[in-house]
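S.K.: Sharing the feature lines straight out of Swiss-Prot:
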type	residues	note
MUTAGEN	Gly224 to Arg	Constitutive activity; when associated with R-451
MUTAGEN	Gly451 to Arg	Loss of activity. Constitutive activity; when associated with R-224
Amino acid sequence: MNYGVEKLKLKYSKHGCITCKIRKKRCSEDKPVCRDCRRLSFPCIYISESVDKQSLKKIKADIQHQLISKKRKHAPDSAQKAAVATRTRRVGSDEQDNQVYLSKPLEDCISQKLDSMGLQLYNYYRSHLANIISIAPMNQNYYLNIFLPMAHENDGILFAILAWSANHLSISSSNELRKDEIFVNLANKYTYMSLSHLKTNEGSSACAKLGFLYSLAQILILCGSEICQGDVKFWKILLNIGKNLIENHVGKDVSRILTTTTEEPSLEERIIFPNFNSVVKYWLIVNFIYHDILNFNTTSFPIEQYEKFFQRDQNSLPSSANFIESIDSPIEEIDPLIGINKPILLLLGQVTNLTRFLQTMEQEEMLEHGDKILSLQVEIYKLQPSLMALEHLDDEKKFYYLELFEIMKISTLMFFQLTLLKIDKDSLELQILRNKLDSKLDKVIGTFLEGSLCFPLFIYGVCIQVEDMEKKIDLEAKFDDILKRYKCYNFQNARLLIRKIWQNEADGISEHDLVHMIDELDYNINFA
């Protein structure tokens, strides 16, 4: 019977947190953590309109998993450890690549260490940030498979991860100069806490052997965090600390890290990392090499050592490192940072090192190294991708990885011609390469590989002719498009550096040495 009284309908806010929407509760919309999530210690995440549907789906699935976990009683430690070990060793199919990676569940000890905001930052890294940083399939994403389990064992790594999340959240996708001060302060807080933990534990005898791997992981995460937020100085200090850690525990030859014997891992470490003395070492050094090469400075270790590190000579490895022989080994996988571009990265390092070396010489002395320069050019032209890592992927993903390989190859060739051959950017050869690079960039922007395009975009921008406004506008549009999704400030730094070079050219300042030009502008950025 209708008494003329219309039933009131509860209206749920469109701007509430994702957790309240999943629970079908009204959200107070208090930021950074709403009232219900603060009271119940739930992860509280607000999603901006710019987040794509795939990322939103992953975040929702991850929160649902955490909410369900809170309702269950904790399983015995042994069962939980077995589950973690199984998950760590799992090799997924193409269908699994699209699922959310569910890392080791948040235990009471982690929950007790972090407040609601800390839990939110942890969840943001786990469900979003780690997935956009890595360009590998989900089951090969070491930002999740290695760094997150390490964070459960080491507070310094945990705080470094939280700092990275805060730095990423501080960046606006709509305003290139504005940062959210709340998240900037949080990033500074957790960076300080992480570094304090490193200083506290660096002399611990209990961690003297295997412990340095935790310290190195911590430094590399902080380095990534600083590069992400646009730092142009502190990341270099961190990378140098990483170099010193390696030298102190491995020696002057970084390639020896896979064969250096260390203290037997603890039971917990063997459960979390079945190949602790191989896979983890491999990932940490690859991570270090990647950041070391992509900064236009002389590499911390000779390139020959990096080449030796990547060699697949099983005779140089102990029997405990027999993972090298497997097709599914890290060396044969798609790397989370490099993809299938290791040979290109090594040649890029050679080009940079030789360029820096020749800067100290007179013109006559440079001529003595002509054969080395020409041999490098031949090596770049001969570069071919290894298809072994791609054989289990579908045709679409193969296409994009191969396109990225060509993009990196063309960019390295252009960099080589600008720095060592001193070819003018207005030359026909460089303009042909630039146009070819342009067409391939358009194919990869907007895909899961776009985070690897900082260096290629920079080289493309440097080679745009002074009067070509159409290409300059096109490049600005490319940066705008990527930054809506990727939000890493080293892309902004690359854009600002390109603008400074353009301005110098417009002012009649002619400089044909690209590396010298970057030095003169005092812009020590990292293109990782």
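Placed from the backbone N, Cα and C atoms, the Cβ positions cover glycine too.
None of the substitutions listed is reflected here, since the structure keeps the original residues.
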S.K.: Pick the one among the mutagenesis positions Gly224, Gly451 whose Cβ has the fewest other Cβ atoms within 10 Å in this structure.
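M.R.: If we count Cβ atoms within 10 Å for the mutagenesis positions Gly224, Gly451, the smallest count is at Gly451.
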S.K.: Rounded to an integer, what is the Cα-Cα distance in Å between Gly224 (mutagenesis position) and Gly451 (mutagenesis position)?
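M.R.: Rounded to a whole number, the Cα-Cα distance is 13 Å.
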S.K.: In terms of DSSP three-state secondary structure, what is the assignment for Gly451 (mutagenesis position)?
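M.R.: It is helical.
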